[in-house]
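Below is one structure, written out as structure tokens; the observations come after it.
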Amino acid sequence: MKPHFRNTVEPMDPRTFVSNFNNRPILSGLNTVWLCCEVKTKDPSGPPLDAKIFQGKVYSKAKYHPEMRFLRWFHKWRQLHHDQEYKVTWYVSWSPCTRCANSVATFLAKDPKVTLTIFVARLYYFWKPDYQQALRILCQKRGGPHATMKIMNYNEFQDCWNKFVDGRGKPFKPRNNLPKHYTLLQATLGELLRHLMDPGTFTSNFNNKPWVSGQHETYLCYKVERLHNDTWVPLNQHRGFLRNQAPNIHGFPKGRHAELCFLDLIPFWKLDGQQYRVTCFTSWSPCFSCAQEMAKFISNNEHVSLCIFAARIYDDQGRYQEGLRALHRDGAKIAMMNYSEFEYCWDTFVDRQGRPFQPWDGLDEHSQALSGRLRAILQNQEN
């Protein structure tokens, strides 16, 4: 039997949406969780079969949370539509709590014909280890069915507004900080789920051939260490990668460089007054403006040391040399990536699936030449 679409959604009030789907990372007083869901067949051209809105209170019993309400509703719905594979999409104001995440993971394991994509406006108790583990199990890619979880960007907020809000023809108006908050939450989710980079993305963007062209993206991998008894101890909860935000993508009209996205993220970690070492591995060295902002950061945070390893030197025919010298003068360690740094990034940040790092032709020669060029740039500050 071919199911038919049933429009059972009572649209959400615009003020309710704007208030509850605020993507400010840290919010208090919003105790209601909203879940907007859409069910389709896996045929991408097919129309929605059903749509619902669920709500619940974060501090109520788990059975009253919207995720559990969805599971009960979908169990009944599935009995009438058991002969096909379905794609379920959620837009939620808070990501699932531990118990709900575990229940959803169990549901997906029992019904492999259902795929679930979860777009979240905010992360709920993301700093708690049990919560982190529950989300990793829910989104685990290997070993069985899993959910795909993403942070809502401008497009998802707009889609949710168009599908579930009584906007009366008015377009979605994003908050001013939506892009910045998106970047923070996306990086945090990447840390939490331990996202890894596609091998092709790494080899394409971190190739240190001097004649590379057409690479307009900057990737930045990072790790954080804390000094304890004269030993640098890795803080694996603050390890990941991000890239620049291109213009007009995710609500950034002018775009935002990867280094600035990274600087936005650091205060979110709430590092205390102990000594920390932050190491960045970048596909391009910082431009003048980013170098200035990074220099300002280390000047204002003397307990944090910064090391930057770049695959290539970004030469915009502008003041990039001046920026690198200022960054170096203010205490940052700047060097070109060599074989050991490329291998470390491959082993740490790439979904290599057991494959060892394979250097490209000329890697060592290019690294030596770039190191000499960088050395000349930095030494010029003393001339």
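Cβ from N, Cα, C; glycine included.
Substituted residues are absent from this model; it holds the original ones throughout.
Worth saying up front: this structure is predicted, and the values here are computed from it rather than measured.
Listed in Swiss-Prot:
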- His65, Cys97, Cys100: Zn(2+) 1 binding site (BINDING)
- His257, Cys287, Cys290: Zn(2+) 2 binding site (BINDING)
- 29-138: domain 'CMP/dCMP-type deaminase 1' (DOMAIN)
- 214-327: domain 'CMP/dCMP-type deaminase 2' (DOMAIN)
- Lys128 to Asp: Renders the protein sensitive to HIV-8 virus (MUTAGEN)
- Lys270 to Arg: In 2KR mutant; decreased ubiquitination by SIV Vif protein; when associated with R-333 (MUTAGEN)
- Lys333 to Arg: In 2KR mutant; decreased ubiquitination by SIV Vif protein; when associated with R-270 (MUTAGEN)
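Applying an 8 A CB threshold to same-chain residues 6+ apart, the list for Cys290 (Zn(2+) 2 binding site) reads His257, Glu259, Leu260, Gly323. Secondary structure from DSSP puts Cys290 (Zn(2+) 2 binding site) in a helix. Distances between the Cα of His65 (Zn(2+) 1 binding site) and those of the recorded positions Lys128, Lys270, Cys287, Lys333 are shortest for Lys128.
Lys128 (mutagenesis position) sits 33 Å from Lys333 (mutagenesis position), taking the C-alpha atoms as the reference points. For Cys287 (Zn(2+) 2 binding site), applying a Cβ distance below 8 Å and a minimum sequence separation of six or more within one chain yields His257, Tyr314, Asp316, Gly318, Tyr320, Gly323. Listed in sequence order, Ser305, Leu306, Cys307, Ile308 are the same-chain residues six or more apart from Lys333 (mutagenesis position) with CB atoms under 8 A from its CB. When Cβ neighbours within 10 Å are tallied across all protein chains shown, the highest count among the mutagenesis positions Lys128, Lys270 belongs to Lys128. Within the same chain, residues at least six positions away from Cys97 (Zn(2+) 1 binding site) with a Cβ under 8 Å of its Cβ are Val58, Ala62, His65, Tyr124, Tyr125, Tyr131. Neighbour list (Cys100 (Zn(2+) 1 binding site), Cβ cut-off 8 Å, at least 6 residues apart, same chain): Ala62, His65, Glu67, Met68.
When other Cβ atoms within 10 Å of the Cβ of His257 (Zn(2+) 2 binding site) are tallied across all protein chains shown, the result is 20. Neighbour count (other Cβ atoms within 10 Å of the Cβ, all protein chains): 24 for His65 (Zn(2+) 1 binding site).
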